[in-house]
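In what follows, a single structure is set out as structure tokens and then discussed.
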Amino acid sequence: MKFYTISSKYIEYLKEFDDKVPNSEDPTYQNPKAFIGIVLEIQGHKYLAPLTSPKKWHNNVKESSLSCFKLHENGVPENQLGLINLKFMIPIIEAEVSLLDLGNMPNTPYKRMLYKQLQFIRANSDKIASKSDTLRNLVLQGKMQGTCNFSLLEEKYRDFGKEAEDTEEGE
């Protein structure tokens, strides 16, 4: 597994249909916020599941929660590294995602945290895939709420950019 970012235009497009899609940009953010996540293949759709940095409330999240996957340093569970927010995963078009090149990032605590997150994610990729598949199924069956609307987003995401193409063809 690797880390990816996604285009702001694509995020804006999905937000037209589902306001649970996380923001990638907002004028209230003190620093630009990259939408970084991992790509999961779930029943014929590729999804980007976003990461979030560690926050105090993560301590209250149970490991069994399907809405997210807690991250910590391998072998050091006390060193919390954030979450994968599975409840906010979005179906993607590959042309709108870019590989995050960790090698070209300056050596900062943030980069070191990303490497530790990636190591933990790779070691737990089967658990992450299983949890995300279960979550999607429960949401599609109407048995879980507070997530992105996976069925609506799956219906709409492939139409991204088609309006512009249709306009160009009609000229």
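The backbone N, Cα and C atoms fix where each Cβ goes, glycine too.
For the mutagenesis result TYR10 to Ala, the note given in Swiss-Prot is No longer confers phiA2 resistance, not toxic in E.coli. According to DSSP, TYR10 (mutagenesis position) sits within a helical segment. Its Cβ placed at the centre, TYR10 (mutagenesis position) has 22 other Cβ atoms within 10 Å.
Listed in Swiss-Prot is the mutagenesis experiment LYS20 to Glu, annotated as follows: No longer confers phiA2 resistance, not toxic in E.coli. LYS20 (mutagenesis position) is surrounded by 16 other CB atoms, counting those within 10 A of its CB over all protein chains shown.
Classification of LYS20 (mutagenesis position) by DSSP places it in coil, neither helical nor stranded. Under its mutagenesis annotations, Swiss-Prot gives LYS20 to Ala the following note: Still confers phiA2 resistance, toxic in E.coli.
Here Swiss-Prot describes TYR29 to Ala as a published mutagenesis experiment; the accompanying note says: No longer confers phiM1 or phiS61 resistance, not toxic in E.coli.
Annotation of the published mutagenesis LYS33 to Ala in Swiss-Prot: No longer confers phiM1 or phiS61 resistance, not toxic in E.coli; the original residue is retained in the structure shown.
In the three-state DSSP classification, PHE35 (mutagenesis position) falls within coil. According to Swiss-Prot, the mutagenesis experiment PHE35 to Ala carries the annotation: No longer confers phiA2 resistance, not toxic in E.coli.
In sequence order, GLY82, LEU83, ASN85 are the residues of the chain that are 6 or more apart from THR52 (mutagenesis position) and have a CB within less than 8 Å of its CB. Looking at Swiss-Prot, you'll find the mutagenesis THR52 to Ala noted as follows: No longer confers phiM1 or phiS61 resistance, not toxic in E.coli.
Following the DSSP three-state reduction, the secondary structure of SER53 (mutagenesis position) is coil. Long-range Cβ contacts of SER53 (mutagenesis position) within its own chain (separation 6+, distance under 8 Å): GLY82, MET113. One entry in Swiss-Prot concerns the mutagenesis experiment SER53 to Ala. Its note says: No longer confers phiA2 resistance, not toxic in E.coli. Alters but does not inhibit RNase site-specificity.
Among the sequence features in Swiss-Prot, the mutagenesis site SER64 to Ala is noted as follows: Still confers phiA2 resistance, toxic in E.coli. Listed in sequence order, the same-chain residues six or more apart from SER64 (mutagenesis position) with CB atoms under 8 A from its CB number zero; the list is none.
Every protein chain considered, the tally of other Cβ atoms within 10 Å of the Cβ of LYS87 (mutagenesis position) stands at 23. Experimental mutagenesis is annotated in Swiss-Prot for LYS87 to Ala, with the remark: Still confers phiA2 resistance, toxic in E.coli but colonies are smaller.
Within 10 Å of the C-beta of TYR115 (mutagenesis position) there are 13 other C-beta atoms, taking all protein chains into account. Under the heading of mutagenesis, Swiss-Prot lists TYR115 to Ala and annotates it as follows: Still confers phiM1 or phiS61 resistance, toxic in E.coli.
According to Swiss-Prot, the mutagenesis experiment GLY142 to Ala carries this note: Still confers phiA2 resistance, toxic in E.coli. Reduced to three states, the DSSP call for GLY142 (mutagenesis position) is coil.
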Neighbourhood of PHE35 (mutagenesis position) by C-beta distance under 8 A, where only residues 6 or more apart in the same chain count: THR5, ILE6, SER8, ILE11, PRO22, SER24, LEU48, PRO50
Top Cα neighbour of LYS87 (mutagenesis position) in the set of mutagenesis positions TYR10, LYS20, GLY142: LYS20
Cα distance (Å, whole number) from GLY142 (mutagenesis position) to TYR10 (mutagenesis position): 26
For SER64 (mutagenesis position): DSSP state (helix, strand, coil): coil
